[in-house]
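Quick look at what Swiss-Prot lists:
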BINDING   Lys21, Lys186  NADH binding site
BINDING   Glu30, Glu60, His63, Glu148  Fe cation 1 binding site
BINDING   Glu60, Glu112, Glu148, His151  Fe cation 2 binding site
MUTAGEN   Glu148 to Lys  In e2519; Extension of life-span, longer and more irregular defecation period
Amino acid sequence: MFRVITRGAHTAASRQALIEKIIRVDHAGELGADRIYAGQLAVLQGSSVGSVIKKMWDEEKEHLDTMERLAAKHNVPHTVFSPVFSVAAYALGVGSALLGKEGAMACTIAVEELIGQHYNDQLKELLADDPETHKELLKILTRLRDEELHHHDTGVEHDGMKAPAYSALKWIIQTGCKGAIAIAEKI
């Protein structure tokens with residue numbers, strides 16, 4: 001008797017569903033990051049961290065463009081909540097920046113820490129399925145994750161952990177991000 005051994009845990013249909021889920025949620029996340037930094041820069045453009053925020057925003061614009069290309073390539077529609085996420089993220093950016101540079105950087109730390117963990121979870125899922133099939137996506141997500149974690153470190157270097165009520169602020173922001181991720185994975 002012969003046994004067929006498969007490395008991948010997914011059928012073709014479930015593999016496509018996995019790719020769609022990852023691209024849809026990551027597009028939403030990169031859209032959110034783009035809007036957060038736009039909101040922060042609207043408030044802090046002339047400040048000591050204005051150029052730092054601008055640099056991170058430029059990188060997020062490139063990340064969003066990458067996700068737009070992946071969505072088009074794999075025919076993945078954006079989450080229907082994109083307009084809501086866009087407004088909420090811009091408001092988060094403005095609101096965190098109104099707390100000063102520490103507030104803006106606390107927001108960066110909270111978001112980028114969670115997104116780094118989220119990218120790691122996705123990478124593990126793709127590796128468990130089939131590294132060869134997902135080679136291109138693994139390379140892209142690894143690069144994006146590394147750049148997001150660099151943003152996290154930038155937030156730490158620029159006193160984000162000194163923001164008023166840092167722990168509460170971080171918890172609120174990460175809870176909101178987790179909710180957005182859960183929604184975008186499905187819709």
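From the backbone N, Cα and C atoms, a Cβ is placed for every residue, glycine too.
Every position carries its original residue.
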Going by Cα-Cα distance, pick out whichever of the binding-site residues Lys21, Glu30, His63, Lys186 is nearest to Glu112 (Fe cation 2 binding site). Glu30
Fill in the CA-CA distance, Glu30 (Fe cation 1 binding site) to Glu148 (mutagenesis position), as an integer in Å. 10
What same-chain residues, at least 6 away in sequence, bring their CB to under 8 Å of the CB of Glu148 (mutagenesis position)? Ala33, Glu112, Ile115, Gly116, Tyr119
Within 10 Å of the Cβ of Glu60 (Fe cation 1 binding site), how many other Cβ atoms can you find? Include all protein chains, please. 24
Once the chains shown are all counted, how many other Cβ atoms turn up within 10 Å of the Cβ of Lys21 (NADH binding site)? 16
Would you mind checking how many other C-beta atoms are within 10 angstroms of the C-beta on His151 (Fe cation 2 binding site)? 23
Given the binding-site residues Lys21, His151, Lys186, find the one whose Cα is closest in space to the Cα of His63 (Fe cation 1 binding site). His151
With an 8 Å cut-off on Cβ distance to the Glu60, Glu112, Glu148, His151 Cβ center, who else from the chain surrounds the Fe cation 2 site? Ala33, Met56, Glu59, His63, Thr108, Val111, Ile115, Glu147, Leu149, His150, His152
Measure from the Cα of His151 (Fe cation 2 binding site) to the Cα of every one of the binding-site residues Lys21, Glu60, Lys186, then give the nearest. Glu60
Can you check which residues sit near Lys186 (NADH binding site), meaning Cβ under 8 Å from its Cβ, same chain, 6 or more apart in sequence, and list them in order? Lys21
